[in-house]
Amino acid sequence: MKPIFDINETFEKQLKDLTSNVKSIQDNLLEEIITPNTKTEYLQRFLIDRFDKELFKKNVPIVSYEDIKPYLDRVVNGESSDVISARTITGFLLSSGTSGGAQKMMPWNNKYLDNLTFIYDLRMQVITKHVKGVEEGKGMMFLFTKQESMTPSGLPARVATSSYFKSDYFKNRPSNWYYSYTSPDEVILCPNNTESLYCHLLCGLVQRDEVVRTGSIFASVMVRAIEVLKNSWEELCSNIRSGHLSNWVTDLGCQNSVSLVLGGPRPELADTIEEICNQNSWKGIVKRLWPNTKYIETVVTGSMGQYVPMLNYYCNDLPLVSTTYGSSETTFGINLDPLCKPEDVSYTFMPNMSYFEFIPMDGGDKNDVVDLEDVKLGCTYEPVVTNFAGLYRMRVGDIVLVTGFYNNAPQFKFVRRENVVLSIDSDKTNEEDLFKAVSQAKLVLESSGLDLKDFTSYADTSTFPGHYVVYLEVDTKEGEEKETAQFELDEEALSTCCLVMEESLDNVYKRCRFKDGSIGPLEIRVVRQGTFDSLMDFFISQGASTGQYKTPRCIKSGKALQVLETCVVAKFFSI
């Protein structure tokens with residue numbers, strides 16, 4: 001197949017070619033994927049020994065991860081890749097394991113990294129077009145690598161970001177502004193994420209005048225970095241003043257590389273940073289510490305949207321740029337309007353990434369799956385992916401809304417995860433519904449001088465009737481360093497939160513709750529400060545990645561519930 005992307009062509013022409021020829025690119029891509037795979041054990045049950053798009057769509061079933069897991073497990077345990085893929089499977093990508101339960105292992109090969117590198121180069125061009133002067137400095141990016149595991153077959157299993165950072169693609173990346181970071185590679189590759197995060201902050205502070213952008217993959221990680229800064233700035237200043245890294249950082253790569261960045265004692269710089277951090281309010285702290293920062297690059301769509309107010313507070317309303325929509329299955333596309341408001345972010349799907357189909361979610365026949373070029377404006381769909389690593393017509397589990405078109409390429413807004421729900425009876429509360437309800441509670445908290453830091457939930461069926469439990473971590477409005485137990489909780493406000501949350505839920509919930517009596521009163525359990533950091537630490541200990549971590553909005557793990565329950569300081573009901 002002729003390459004879709006010619007690095008020597010202009011950016012505008014590259015983008016126009018991709019987005020104007022969606023159908024032909026998708027058809028050619030599907031043929032390229034399927035033709036060598038018709039003899040695999042999986043596909044030969046459905047296809048004759050040649051490519052035929054109509055037969056593919058008619059015979060090959062739409063599947064979930066559980067449907068193909070037996071085939072993947074065979075490769076994991078040592079059988080040949082051609083059980084499911086004619087192209088050699090060189091490893092497995094781990095999902096975050098926080099949205100829908102246990103981690104999934106997706107097959108991958110270098111085609112995934114080819115696509116990822118393509119997207120990185122494309123989004124660099126997009127940002128260059130929209131953000132002036134961004135080429136004149138470095139990025140303070142909170143990027144992490146997680147220790148990989150090995151499958152019985154000897155293939156690595158790791159998260160997508162680790163696969164990229166440990167690859168030759170990253171090692172031999174272009175020497176331009178977008179790949180220029182304040183942190184040495186050794187900090188990114190450090191397997192101890194606590195040490196890595198501290199070193200990211202230290203290197204960024206030393207080079208504070210060179211930073212033109214900062215960020216992380218997800219907004220939650222950016223917020224955590226700021227929280228670590230709040231708790232560690234005195235130690236960081238001490239390191240800068242002395243020119244020596246703290247002894248508790250034991251990773252040799254970090255020790256050696258960060259020492260070079262420190263470059264000896266810098267007492268005047270330490271004094272400047274200390275004066276900034278010592279001020280009463282941390283509003284705008286990012287812009288004050290890194291005055292040349294032009295934008296924050298991090299995902300703020302979906303469940304990450306709740307962190308937008310906190311980032312706006314700390315970053316003094318710098319643009320929050322959500323660049324890319326991707327998953328362990330594939331990279332979907334990029335945001336071509338990077339300076340738009342977080343609530344307006346849409347991603348233009350790139351037709352050369354994978355073969356995309358869509359299950360309609362607005363009623364009608366869900367078997368009437370449509371191609372990328374046939375989606376309709378204003379309709380919602382679940383994407384289905386066929387990729388180069390052995391996934392054929394696999395449901396992704398996301399729900400997306402068509403918001404427009406760039407030439408012929410559809411643009412999608414991420415709406416929610418399909419499989420994250422609370423349910424006691426006939427009620428089905430998805431992540432979007434829960435987020436809207438919590439947003440109403442957040443307004444009540446703010447009127448009482450409290451900020452919502454994070455939340456999660458679970459359906460408690462140990463009582464009769466069962467009821468929704470929502471865990472909230474709150475803080476004082478100005479972010480003062482106090483334990484939750486040390487400032488007075490407004491009992492009336494929190495009881496009101498229970499009521500407004502119930503009022504925000506749908507009619508099925510209200511019928512079950514107030515008419516049928518099949519759901520009990522909604523409960524809020526307030527947890528002490530630092531609880532959601534502990535929850536993150538738990539999931540990381542179970543295999544989740546620091547860089548890709550998202551707070552689960554519905555807890556399914558009994559052990560994770562124990563982490564939360566040990567931190568509860570108060571309970572409120574909607575009675």
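Using the three backbone atoms N, Cα and C, a Cβ is placed for every residue, glycine included.
In this structure the noted substitutions are not present, so the sites keep their original residues.
Keep in mind the model is a prediction, meaning the values are calculated, not measured.
Swiss-Prot lists SER95, SER96, THR301, THR324, SER328, TYR347, ASP398, ARG417 with the feature AMP binding site. Under 8 Å, Cβ to Cβ, and six or more positions away along its own chain, TYR347 (AMP binding site) finds THR324, TYR325, PHE332, GLY333, ILE334, ASN335, GLN411, PHE412, LYS413, PHE414.
DSSP gives ASP121 (salicylate binding site) a helix state. Per Swiss-Prot, the feature salicylate binding site maps to TYR120, ASP121, LEU122, ARG123.
In the structure as shown, the Cβ atom of GLU502 (mutagenesis position) sits within 10 Å of 19 other Cβ atoms. Experimental mutagenesis at this site is recorded by Swiss-Prot as GLU502 to Lys, annotated: In pbs3-1; loss of conjugating activity, and impaired resistance to virulent and avirulent pathogens; when associated with T-519.
For the mutagenesis experiment ILE519 to Thr, the note given by Swiss-Prot reads: In pbs3-1; loss of conjugating activity, and impaired resistance to virulent and avirulent pathogens; when associated with K-502.
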Least buried by Cβ count (within 10 Å) of the recorded positions LEU122, ILE519: LEU122
Rounded Cα-Cα span from LEU122 (salicylate binding site) to ARG417 (AMP binding site), Å: 26
Nearest-integer angstrom distance between the alpha carbons (Cα) of GLU502 (mutagenesis position) and LEU122 (salicylate binding site): 44
DSSP-derived class (H/G/I helix, E/B strand, else coil) of THR324 (AMP binding site): strand
Environment of TYR120, ASP121, LEU122, ARG123, the listed salicylate site - residues of the same chain whose CB lies within 8 A of the CB centroid: THR117, PHE118, ILE119, MET124, GLN125, VAL126, TYR178, ILE334
Sparsest-packed among the binding-site residues, when each Cβ's other Cβ atoms within 10 Å are tallied, from ASP121, ASP398: ASP121
TYR120 (salicylate binding site) versus recorded positions THR301, SER328, ASP398, ILE519 - nearest by Cα: SER328
LEU122 (salicylate binding site) and ASP398 (AMP binding site), distance between Cα atoms, whole Å: 24
